[in-house]
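These notes are about the structure you will find just below.
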Amino acid sequence: MGQGKSREEKGTNSTNRAEILPDTTYLGPLSCKSCWQKFDSLVRCHDHYLCRHCLNLLLSVSDRCPLCKYPLPTRLKISTAPSSPPPYEE
């Protein structure tokens, strides 16, 4: 007992995580490409954005996006959205 080797811990690779945008009002007219209504909590798919609701619905059906045919994002990272405009400089 106790002879087995412990597994190596795999670090989470942040390069394969999709970016989630909590609020996209500062980016201009971005919306979910599936429902075309939501503009908050958008997740970047290959070349478009999906809201989290549509992403969950699409993941329950398949692991590929029906719009771009690429794999749907399953790992997310929170982006740092600006909370205020940059400071005024003279």
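Heads up, the Cβ atoms here are built off N, Cα and C, so glycines get one too.
Every position carries its original residue.
Keep in mind the model is a prediction, meaning the values are calculated, not measured.
Among the mutagenesis experiments that Swiss-Prot reports, G2 to A is described with the note: Complete loss of myristoylation. Complete loss of virion budding. Proteasomal degradation of Z protein.
All protein chains considered, the CB of C32 (mutagenesis position) has 22 other CB atoms within 10 Å. DSSP gives C32 (mutagenesis position) a coil state; it is part of no helix or strand. Annotation of the mutagenesis experiment C32 to F in Swiss-Prot: Complete loss of inhibitory activity on viral RNA synthesis; when associated with G-35.
For C35 (mutagenesis position), the same-chain residues 6+ apart in sequence whose C-beta sits under 8 angstroms from its C-beta are C51, H53, C54. Experimental mutagenesis at this site is recorded by Swiss-Prot as C35 to G, annotated: Complete loss of inhibitory activity on viral RNA synthesis; when associated with F-32.
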